[in-house]
Amino acid sequence: MRIFAGIIFTACCHLLRAFTITAPKDLYVVEYGSNVTMECRFPVERELDLLALVVYWEKEDEQVIQFVAGEEDLKPQHSNFRGRASLPKDQLLKGNAALQITDVKLQDAGVYCCIISYGGADYKRITLKVNAPYRKINQRISVDPATSEHELICQAEGYPEAEVIWTNSDHQPVSGKRSVTTSRTEGMLLNVTSSLRVNATANDVFYCTFWRSQPGQNHTAELIIPELPATHPPQNRTHWVLLGSILLFLIVVSTVLLFLRKQVRMLDVEKCGVEDTSSKNRNDTQFEET
């Protein structure tokens, strides 16, 4: 803020009270990941002399934009705003030192100071708030086989913290065992997971609502208890598997028996052939002796 103090001191010394800058809005509320343009207007009587214009945008102790000698000086710019903050020159020519920030982060929230020197000096403070609605709600339903209870789970990311409210199809609060866990993402968003254990039947409807006090910031997901899968198909499959195993066993046994029977027959034939040969040899011997 040394620059700010120097400009104000210069203005006071020269008593240039006629130079006044205006801010159409002193509060901007934007969504995480969106773009924002914060306006800071100053008087331009004739054609703007860019070389005589000095503009500073600061956020607390962080340098956001520095415009001197007719161009932006990025050297002192804080790393948090590198590549995301700019001061459109076409707006400067209209007397509007508009600060544009793209892909707004949670850490961008805070109080900004617009300081302008152009024949005189003045400043304005502008507040930026960042919200991240819990729009994308992931859900899951599971059944505890031991207790037959259904566990309903809703998970979403956002900022600031939201309360998770569970209701039934009549939008009445639901009693049951609940738990909530909260963690931080890399982008500093809050990762909120809420679970509810209830006794329910198929087609029962439940709602989980990520509730915040601001209007239009509430988001709801619907969970419908699914029907239990039919038990017949698994039993039928078991029967078919068992029957197939039995048939395969019988085929293998039959094949083995046929093979063994064939081997026995071949042995019998070979045995008969040997016996016939032996008998013939004996008969030939007896004939020779005679």
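Along the chain as shown, the residues are counted starting at 1.
A Cβ is built for glycine as well, from the same backbone N, Cα and C atoms used for every other residue.
Substitutions noted, but not modelled.
The feature domain 'Ig-like V-type' is assigned by Swiss-Prot to 19-127.
The 10 Å shell around the Cβ of Thr37 (mutagenesis position) contains 15 further Cβ atoms across the protein chains shown. Swiss-Prot documents Thr37 to Tyr as a published mutagenesis change and attaches the note Significantly reduces the binding to PDCD1.
For Tyr56 (mutagenesis position), other Cβ atoms within 10 Å of its Cβ number 22. In the three-state DSSP scheme, Tyr56 (mutagenesis position) falls into the strand class. Here the residue is the original one, but Swiss-Prot notes a mutagenesis experiment at this spot, Tyr56 to Ser: No effect on PDCD1 binding.
While the structure shown retains the original residue, Swiss-Prot records the mutagenesis experiment Phe67 to Ala with this note: Abolishes the binding to PDCD1. Costimulates proliferation and IFNG production of T-cells. If you take the C-beta of Phe67 (mutagenesis position) and look for same-chain residues 6 or more apart in sequence within under 8 angstroms, you find Leu53, Val54, Val55, Tyr56, Asp73, Leu87, Leu92, Ala97. Phe67 (mutagenesis position) falls within a strand segment according to DSSP.
Under its mutagenesis annotations, Swiss-Prot gives Lys124 to Ala the following note: Abolishes the binding to PDCD1. The Cβ of Lys124 (mutagenesis position) lies under 8 Å from the Cβ of Ile21, Thr22, Ala23, Asp26, Cys40, Cys113, Cys114, each of which sits 6+ residues away along the same chain. In the three-state DSSP classification, Lys124 (mutagenesis position) falls within a strand.
Quoted from Swiss-Prot, the note attached to the mutagenesis of Ile126 to Ala states: Abolishes the binding to PDCD1. Costimulates proliferation and IFNG production of T-cells.
DSSP assignment over the domain 'Ig-like C2-type' (133-224) gives 0 helix, 53 strand, 39 coil. Residues or ranges marked as domain 'Ig-like C2-type' in Swiss-Prot: 133-224.
Calculated from their C-alpha atoms, the gap between Thr37 (mutagenesis position) and Ile126 (mutagenesis position) amounts to 11 Å. Sequence-distant contacts (6 or more apart, same chain, Cβ under 8 Å) of Ile126 (mutagenesis position) comprise Ala23, Lys25, Asp26, Leu27, Tyr28, Met38, Cys40, Val111, Tyr112, Cys113, Cys114.
Taken together, the residues of the domain 'Ig-like C2-type' (133-224) have an average pLDDT of 94.
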